[in-house]
Amino acid sequence: MKKTLLAAGAVLALSSSFTVNAAENDKPQYLSDWWHQSVNVVGSYHTRFGPQIRNDTYLEYEAFAKKDWFDFYGYADAPVFFGGNSDAKGIWNHGSPLFMEIEPRFSIDKLTNTDLSFGPFKEWYFANNYIYDMGRNKDGRQSTWYMGLGTDIDTGLPMSLSMNVYAKYQWQNYGAANENEWDGYRFKIKYFVPITDLWGGQLSYIGFTNFDWGSDLGDDSGNAINGIKTRTNNSIASSHILALNYDHWHYSVVARYWHDGGQWNDDAELNFGNGNFNVRSTGWGGYLVVGYNF
C-alpha cells in the first residue's frame, strides 16, 4: 500500500524498453503491447503511513503505460489479503477492501503540438497523483488529489529523471481536520538507473521521494496525551529499490524512510481504547515484491 513504483512498473515507466536483451523475433507475449500490467504479492514491514507501525502481505494489480501524450502508473491493492499484524486491518478483517493510487500525466508538448523543451527539461506534463482508500466507514476512507506540473529531465547520464510539483485537494482523510479543502503541496522526484545484467535478468536501482509541505493539518489538530500536536504540516517518504526484472517475472527489495509519515507527529502519545502508545512515524521500513507481468 502507498508505495508507488515498487516493482517492475518503476523500471518500465521510467525507461522505454520492456524487454532485456531480447531479439526482435524472440520477444515475450503480453495481453497488450502498450498497457503493461502485472499481478504482485507484496510483503511490507514497519510501514509508517499511520499512527501505528504496520506489517502485512497483500495482493496487488499494477499497470503502467507511455503512449503518445499519455503517461501512466497505478496500482490497486487488496490490503492484508494474505495476513498481517494485529494493527493491520484489510479485506478479510473489517478493514479496507481496496487501496489504490494512480499517477496519470498528460504531455503538454504533444497535446499542443509545441516543443516546450529548454535546457535539460525535455518535456512538460499536466501531472496528477490520486489516492483512494475505500475503507468500511468514514474514519477508514481517504480521497486525495494532487495536481500540478511535471517534467522529464535529460541528465546526460545513463539514468532517467522526472520531477512533479503539485497542489493538494483533500476530500476524505480518515476524519482528519483538513477534509474537503485545498491543503498543502507535494514535490516528487523519481529516478531510474540500470545497473547490470544479473542471473539472466536486469538489475536496476529506482528511487523516489515525496516531500509534502504547506499543510494546515498540524496547526488545526489537537494535542496528544503528552502535550505535543498529534499531526504535522509536513512529511517525507523516500524509497530506494533494487529490482531484478525478467520478461515475465520481477523481484524487488525496497527500503523506505519516513519522516512524520502520513503527517502523524512522531512520538505523539495516543490511546485508541487499548492503552497508551507512542506514534512511530519516523524511521525505516521495507517491502519485498514478487510479480508476474502479463
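From the backbone N, Cα and C atoms, a Cβ is placed for every residue, glycine too.
No noted substitution is present; original residues retained.
According to DSSP, Asn276 (variant position) is assigned to a strand segment. Same-chain residues at least 6 positions away in sequence with a Cβ under 8 Å from that of Asn276 (variant position) are, in sequence order, Ile225, Glu269, Leu270. For the naturally occurring variant Asn276 to Tyr, Swiss-Prot gives the following note: In phage resistant mutant.
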